[in-house]
Amino acid sequence: MGACPPKAKGPWAQLQKLLISWPVGEQDWEQYRDRVNMLQQERIRDSPLLQAAKENDLRLLKILLLNQSCDFQQRGAVGETALHVAALYDNLEAATLLMEAAPELAKEPALCEPFVGQTALHIAVMNQNLNLVRALLARGASVSARATGAAFRRSPHNLIYYGEHPLSFAACVGSEEIVRLLIEHGADIRAQDSLGNTVLHILILQPNKTFACQMYNLLLSYDEHSDHLQSLELVPNHQGLTPFKLAGVEGNTVMFQHLMQKRKHVQWTCGPLTSTLYDLTEIDSWGEELSFLELVVSSKKREARQILEQTPVKELVSFKWKKYGRPYFCVLASLYILYMICFTTCCIYRPLKLRDDNRTDPRDITILQQKLLQEAYVTHQDNIRLVGELVTVTGAVIILLLEIPDIFRVGASRYFGQTILGGPFHVIIITYASLVLLTMVMRLTNMNGEVVPLSFALVLGWCSVMYFARGFQMLGPFTIMIQKMIFGDLMRFCWLMAVVILGFASAFHITFQTEDPNNLGEFSDYPTALFSTFELFLTIIDGPANYSVDLPFMYCITYAAFAIIATLLMLNLFIAMMGDTHWRVAQERDELWRAQVVATTVMLERKMPRFLWPRSGICGYEYGLGDRWFLRVENHHDQNPLRVLRYVEAFKCSDKEDGQEQLSEKRPSTVESGMLSRASVAFQTPSLSRTTSQSSNSHRGWEILRRNTLGHLNLGLDLGEGDGEEVYHF
């Protein structure tokens, strides 16, 4: 009674799944959830057992339990038992009574979506009901039960993601006592959910960073006493991400800094100077198949790019870029420009000869044609051109050999879709290389029309030069602006432009369909009308007019409407759209530049031979830290905030003494013998006793100075961590 309907088998199972999942779309998820909740409440009201469990009605529960016809296994609308209902409403007494009568209820999960697999222990943990958790564990509740329903999956529909196990639920709600209790009863801290996420992965995804950091430390303290060879922090999920890498992908700077604090080793401190060794495990992209830096720059979340400003990532990237990345990138840019000059020269001096056949069409102006293969390489000039063509073809092959493996490694959608990684430029360069090889095939087979692939290849090849603008801080963000304008503003504008051109070109053609084309031939046929309207739209040409003849009246009306809509409205709209895109990208200028540098550095590091790009950092053996690699960073901390803090403490003390000074002014005998305050010692000021005539003005001045100092202190403390000058060594 109240249980879920039996599941269909075979093709009917897929159909049933489709019909069930149909209403659970992004737009209907809230309605679906509300409908489930309504059915659940109706079912609870219809069942005396469930209603008694909800209202903690112990008298009614005892009567029902004594009734042998009462089914303790009856379930609600989502497959929940009476124990689920009692746990949901924090009714400890009702839950205890139910477990005494039917202990097996402690292990029973919910059977229907969206709460499949949820046990009463999951609910008690989420409610942080410690006593109920103890009671459930005492009666054999499973600490390894998994809640796999749609309500517990990581999805935009759900507001929370706590994993599937009770331990991850307890860690996410921040209950240290329940976490310890579950581990004492055998909960596996290395358990993974259907996504492969451990409890550490799930903590990374929580919005409450404070609880997450505390629970992270607690769980690691238990893992340190385990017998596993691999640390829990190094266990990857199904995407190959460890908790540390997941923090980078999600842009969780708080957790990233917390983990880095656990990994750093302070060498020495001397006044404002501090030398620190930072563990580069999982950070350095050298030899990493799934690079942390590449994951950060390719993340869809803007917060991830803030990781690039954190120590030691900022110092590591800066060192690699200045020492290896920038020199190699400039060399690569120079080689590519020379290569394109060679290709362009070969195209300009391609083998041509006079046309053999006679021209029969008066509109045909062709006088030259391409030579056959046997005639193309005869003279000394042809041999020189052959060398350039071989260089061009070899370069195209090298480009494909470098690009194609990365497509399979990263995936086509991510490789071509990430702007920071240079996605559109990868499409351009691969297309260019393919066109060069196509031209070679056409040349070898004596096929006519090689001018078509050559023309496109020249345009695409020279457009690829813009990729190397990312090596310069002034030009790098502009390439991203161009990409966003082309694939964002321009694409939307082209749809509107196509509609307007089709409409007005048809109107112009119909208007001049009955007129003599010799007098005004811009709209004589439909293709010509389309092209002329396109030129008019972009104001390339002026409106066609012939004042020696009478033009159709409808032409004037149509052209006036076209001029207002196209020129005044749509072109200015397009300019405004591009201006908005420029403003938005300009706000992220520094972030985008840093991300471009990181992506370029990782790309070069992956492509270059190891002897040209040695590993960065210091081996831990030199400091007795094992085989891990470290980056040494020297920080110079500004002590001004500390000095201002002492000033503020002095001012606070002076406030307390103001009242005493007022009393001392009434007693002249004690004016000279008062104790010096901390402020007088700190500032070496005159005696704090002041005459009555000077008291008000002096007190006002001290108050202004004190407030300004407090404001300066708050600003200094907010920015104090970033004021230090950092120097990094290897």
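Yeah, the Cβs are placed from backbone N, Cα and C, and that goes for glycine too.
Owing to the predicted nature of the structure, the values given are computational and were not obtained by experimental measurement.
Swiss-Prot lists Phe425 to Ala among its mutagenesis entries, and the accompanying note reads: Decreased inhibition by the synthetic drug econazole. A 10 Å cutoff on Cβ-Cβ distances gives Phe425 (mutagenesis position) a total of 21 other Cβ atoms nearby, all chains included. In the three-state DSSP scheme, Phe425 (mutagenesis position) falls into the helix class.
Note: Glu535 (mutagenesis position) has non-local neighbours Ile541, i.e. same-chain residues 6+ apart with C-beta under 8 A of its own C-beta. Swiss-Prot lists Glu535 to Ala among its mutagenesis entries, and the accompanying note reads: Minor effects on Ca(2+) permeation.
Secondary structure from DSSP puts Asp542 (mutagenesis position) in coil. Annotation of the published mutagenesis Asp542 to Lys in Swiss-Prot: Abolishes channel activity; the original residue is retained in the structure shown.
The mutagenesis experiment Asp542 to Glu, Asn or Met is recorded by Swiss-Prot, whose note states: Attenuates Ca(2+) permeation and Ca(2+)-dependent current decay. Sequence-distant neighbours of Asp542 (mutagenesis position) (same chain, 6+ apart, CB under 8 A from its CB) do not exist here.
Annotation of the published mutagenesis Asp542 to Ala in Swiss-Prot: Abolishes Ca(2+) permeation and Ca(2+)-dependent current decay; no effect on monovalent cations permeation; the original residue is retained in the structure shown.
Among the features that Swiss-Prot reports, Ca(2+) binding site is placed at Asp542, with the record citing experimental evidence.
The 10 Å shell around the Cβ of Asp550 (mutagenesis position) contains 9 further Cβ atoms across the protein chains shown. Asp550 (mutagenesis position) falls outside any helix or strand according to DSSP and counts as coil. One entry in Swiss-Prot concerns the mutagenesis experiment Asp550 to Ala. Its note says: Minor effects on Ca(2+) permeation.
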Glu535 (mutagenesis position) - helix vs strand vs coil (DSSP): helix
Integer Cα-Cα distance in angstrom, Asp550 (mutagenesis position) to Phe425 (mutagenesis position): 52
